[in-house]
Amino acid sequence: MTTGYESVPTSEPSDNLAPRAELWQRHLLEKKEGDQSISVSAFNISSMHNELSGLSEKSRQRVEAVWAAFSEASCSERKLALQGILNNCSSSLLSFASSTLDSLVRLDFLSLLPVEISFRILSFLDARSLCQAAQVSKHWKELADDDVIWHRMCEQHINRKCEKCGWGLPLLERNTLYAAKASIQKRYERLTKRGVDQAHESSPVKKAKLDDYPTSSNEETISSVKPPSPNSDSKFFLPFKTRPWKEVYAERCRVECNWRHGRCRQVVLSGHSDGVMCLQLVRNILASGSYDATIRLWNLATFQQVALLEGHSSGVTCLQFDQCKLISGSMDKTIRIWNYRTSECISILHGHTDSVLCLTFDSTLLVSGSADCTVKLWHFSGGKRITLRGHTGPVNSVRIIRDRGLVLSGSDDSTIKIWSLETNTCLHTFSAHIGPVQSLALADSRLFSCSLDGTIKQWDIEKKKCVHTLFGHIEGVWEIAADHLRLISGAHDGVVKVWEACECVHTLKNHSEPVTSVALGDCEVVSGSEDGKIYLWLFNNAPNESPVSTQSVPISSLNGQRSNSSVQRALSSVPNYSSSLSNISTRNLNIPPSNANNDDVSIQS
């Protein structure tokens, strides 16, 4: 018996047809490990064999003769024969031929190609197309859902704007990426050695590598996924022992959709008795400083206050905290360093002759700005203190760009100065604002500034010029915060604005007093006001409708008392948190030594 386009012996069972050189590619059976499925063509051959055996001897011989003659004909003869057959077909037969051809001409190319080539093809699809591809078949689903594909998708979108689609997804969890990436590379190499070399030894196509795909230039923090176990195995790929990258992508995509459509819920934190001057947000821990001379720490998972730091004799104007210490500046002219887990003040730094208005620090350096018009550099090691002079008005904001060796400062004199950490000299002065510069924000290589002239400006530090001016607030802008995806601003008009690509996309209104401080997270906007209230706009797990009702969370006075155990539990999510609280000392808090007050080097710009 002959079937299809080439000769096939009738004595050979149709469900055990071996691949033959004279068969077309679509006739080859898909033999996969642990998979008993067969191709559509193989099923048709088996069906025809069964129908043929049910015919009379004369009819069977007539059909076999037609098949044999067609198989022995040349290509041009076959075309001519088909044209003649089709011309003699009724409408019902033509309809049957059309439906039959529709399934025969389809080719599952991903099943025929080497797996790494399939990955390469799928890597050009967007997220929606990948989800649609996963619905084609089980084999396509395994390929389209694999970590290799979705890890690349996460690298392309998370914490950055995709150049192709313009979407960027929030970072959310901040754990290292390199271990997960190395695990995926190992899986990929194991796959190519195990599957491709055995099933496609004759394939001349060069194997693609994971390193060929575009990857992130910043491989610090992308996913909360732990690497899969190297000892686990599965039918096709190593199984997921933790959250798959597709799930990670989907979670962040939901949050980004909430950002885009303005879907959020609102929470109000009440605890300060006077205006909120400064905020800092690290994951689910929020620190706030106020005119009431206190610093409060909040757990945003429960919206509860977990620590109260008291010691300043006047309003707290600025603060920053890391894994184990919090540094604050005050209108009492001092800088205090706290072990915020025990609410203990570790050190007090004196040096400024007027209110300390701003500060920032990294692993080796503390920079502060004051109403005395100076910028001070406090070195954690060696005790050296340097004073930078050049501003003619109070210094309201300072920032460190460590990889460039620069310090930035913004002042009431309407200027922004760039200082060299190597020479301690002023390299350049920006002077485009016509009002006091209140806040500076850095995102990637972009510098933003806001002023009481009601504008926000974006600067090119390399070219030393203003590249964008953002208008939207009707009164002075007090503070801004930025990340890789967006910028937020709080102003004297009592509103908070969310900006993307230099355009205002949302305006958040609920404050009854001027907004004096803001903080930006991956899925939240935080703002503080002169009325002492802190507003949170939460874009994760947002309801379908917007706006939503406000949830107020009043906090009773702690009177400076809070058990260490509750603080430790609340702060356990802070990155690199050590459970050994008893070992915290002045030395490992990494603070300027007490003799820093005696080694003041004054630099005039």
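Using the three backbone atoms N, Cα and C, a Cβ is placed for every residue, glycine included.
Original residues only.
Taken from Swiss-Prot, the feature domain 'F-box' applies to 107-153.
In the three-state DSSP reading, F109 (mutagenesis position) counts as helix. Taking Cβ-Cβ distances under 8 Å and a sequence separation of 6 or more, F109 (mutagenesis position) has no neighbours in its chain. Where Swiss-Prot documents F109 to S as a mutagenesis experiment, the accompanying text is: Temperature sensitive induction of early growth arrest and small cell size; when associated with P-118.
For the mutagenesis experiment S118 to P, the note given by Swiss-Prot reads: Temperature sensitive induction of early growth arrest and small cell size; when associated with S-109. DSSP assigns S118 (mutagenesis position) to a helix.
Taking all protein chains in view, 22 other C-beta atoms sit within 10 angstroms of the C-beta of K246 (mutagenesis position). The note that Swiss-Prot attaches to the published mutagenesis K246 to E is: Temperature sensitive induction of early growth arrest and small cell size; when associated with G-566.
According to Swiss-Prot, the mutagenesis experiment S566 to G carries the following note: Temperature sensitive induction of early growth arrest and small cell size; when associated with E-246.
A distance of 17 Å separates the Cα atom of S118 (mutagenesis position) from that of K246 (mutagenesis position).
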